Amino acid sequence: MSEESDMDKAIKETSILEEYSINWTQKLGAGISGPVRVCVKKSTQERFALKILLDRPKARNEVRLHMMCATHPNIVQIIEVFANSVQFPHESSPRARLLIVMEMMEGGELFHRISQHRHFTEKQASQVTKQIALALRHCHLLNIAHRDLKPENLLFKDNSLDAPVKLCDFGFAKIDQGDLMTPQFTPYYVAPQVLEAQRRHQKEKSGIIPTSPTPYTYNKSCDLWSLGVIIYVMLCGYPPFYSKHHSRTIPKDMRRKIMTGSFEFPEEEWSQISEMAKDVVRKLLKVKPEERLTIEGVLDHPWLNSTEALDNVLPSAQLMMDKAVVAGIQQAHAEQLANMRIQDLKVSLKPLHSVNNPILRKRKLLGTKPKDSVYIHDHENGAEDSNVALEKLRDVIAQCILPQAGKGENEDEKLNEVMQEAWKYNRECKLLRDTLQSFSWNGRGFTDKVDRLKLAEIVKQVIEEQTTSHESQ
């Protein structure tokens with residue numbers, strides 16, 4: 001409790017505009033809680049990143065845990081936090097928000113950085129891994145599980161060759177008390193015991209098995225599994241576990257691979273990669289948490305401390321130069337995070353006839369909206385619709401980009417299916433409509449052979465356009 005009260009005391013209630021000017025149009029990126037903007041300290045003209053959250057207990061917990069960890073050189077620093085009322089253009093009145101001023105990270109995300117280095121070597125991958133591991137160790141020594149370790153949350157300080165990499169976004173971090181029952185995950189980075197915890201949790205809720213006094217839980221070791229996946233992708237350019245069918249939920253074949261730890265080191269990409277690197281991956285991707293390397297074991301591993309040159313150029317750099325590949329790995333998987341989480345709080349829905357929300361009341365009176373009609377769209381109440389629309393577009397990218405188990409009619413049919421869903425939720429998008437027309441789309445499927453990489457790249461542009469449009473409302 002004292003930590004929470006100390007954190008509350010550190011939050012300023014004066015207006016942030018007294019000390020900072022905010023560029024509301026320049027966005028550094030978009031996370032699950034909205035875009036990160038640029039702000040400038042008036043007294044020094046120094047640029048910082050500004051994250052804005054609704055002032056709720058969950059947001060205060062995120063700030064508290066991040067502040068606890070932020071003293072480490074490989075974790076993004078929090079400069080200061082303001083509690084102000086902010087009214088965005090789409091809102092009828094101001095709302096209490098936390099404005100988190102953080103150090104500016106100019107060097108970009110991990111995969112973007114790798115894509116810019118045509119000669120990204122195994123030694124560089126080892127050095128990046130060591131920095132990530134040091135950040136994790138700091139969190140774990142404080143008994144904090146990050147629970148969201150993925151490439152998008154690993155940022156470089158600047159564009160210099162020796163720029164440090166730093167861990168950010170503590171939105172799903174928790175104190176590890178052995179009771180982390182709510183699985184939080186992105187499919188390609190999810191540990192097997194997270195899936196087992198989810199399976200048992202769902203069965204208990206359904207009354208299939210009695211609730212155990214000592215429920216199956218998962219803990220900090222899941223961060224280490226995620227680290228193993230990130231190392232694998234850094235080394236070769238694709239994830240160790242993937243599915244023959246791509247969707248926003250984890251298919252059975254992918255779930256089976258994760259639960260059994262079934263992955264390989266294909267000769268084409270891995271022949272020049274050291275046995276030390278393969279060894280650390282194997283030891284991190286152990287299915288049983290007790291057999292997995294600890295964070296100290298990672299830091300002591302020969303691969304992170306080798307005096308060998310390890311100057312072999314990795315295939316990942318070449319693969320990630322293709323924007324469509326990066327889109328496939330990052331957008332179709334990691335950016336699906338917000339839509340794939342099982343929320344910590346249970347949500348109960350009121351019957352429509354008793355709802356007080358004026359937007360929903362109006363929709364009820366209007367009934368089903370006619371095709372191509374215009375209807376009132378509220379930014380917050382419409383966020384779920386927008387998320388679904390973006391999900392469907394990301395499913396198209398996943399189907400286009402990820403390795404296919406087989407070619408031919410089945411894969412073509414699957415692409416047609418995911419595109420039908422994407423079109424259903426994005427009919428108003430002119431760019432998508434024009435794209436489908438140019439790709440010979442007849443409303444049910446593509447009549448000509450599709451250049452999947454080109455389609456993925458255009459759909460990525462559609463996502464960016466739709467995201468920008470929704471944020472400006």
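Cβ coordinates come from backbone N, Cα and C, glycine included.
Original residues only.
Neighbour density for D148 (active site, proton acceptor): within 10 A of its CB lie 25 other CB atoms from the protein chains shown. D148 (active site, proton acceptor) carries neither a helix nor a strand DSSP state and counts as coil. Sequence annotations record features per position, and here Swiss-Prot assigns active site, proton acceptor to D148 based on sequence analysis.
With a 10 A radius on its CB, K51 (mutagenesis position) counts 27 other CB atoms from all the protein chains. The feature ATP binding site is assigned by Swiss-Prot to L28, G29, A30, G31, I32, S33, G34, P35, V36, K51, with sequence analysis given as support.
Sequence annotations record features per position, and here Swiss-Prot assigns domain 'Protein kinase' to 22-304 based on sequence analysis.
Here Swiss-Prot notes a mutagenesis experiment, K51 to M, with the remark: Kinase defective mutant, abolishes activity.
Listed in Swiss-Prot as a mutagenesis experiment, T182 to A is described as follows: No p38-beta/MAPK11-induced activation.
T182 to D appears in Swiss-Prot as a mutagenesis experiment; the accompanying note says: Mimicks phosphorylation state and induces constitutive protein kinase activity.
Swiss-Prot lists S212 to D among its mutagenesis entries, and the accompanying note reads: Mimicks phosphorylation state and displays a slightly higher protein kinase activity.
For the mutagenesis of L337 to G, Swiss-Prot gives this note: Induces constitutive protein kinase activity. The structure shown keeps the original residue.
Non-local contacts of L28 (ATP binding site) by the CB criterion (under 8 A, 6+ apart in sequence, same chain) comprise P35, V36, R37, V38, A49. There are 21 other Cβ atoms within 10 Å of the Cβ belonging to V36 (ATP binding site). The two recorded residues, D148 (active site, proton acceptor) and K51 (mutagenesis position), have Cα atoms 17 Å apart.
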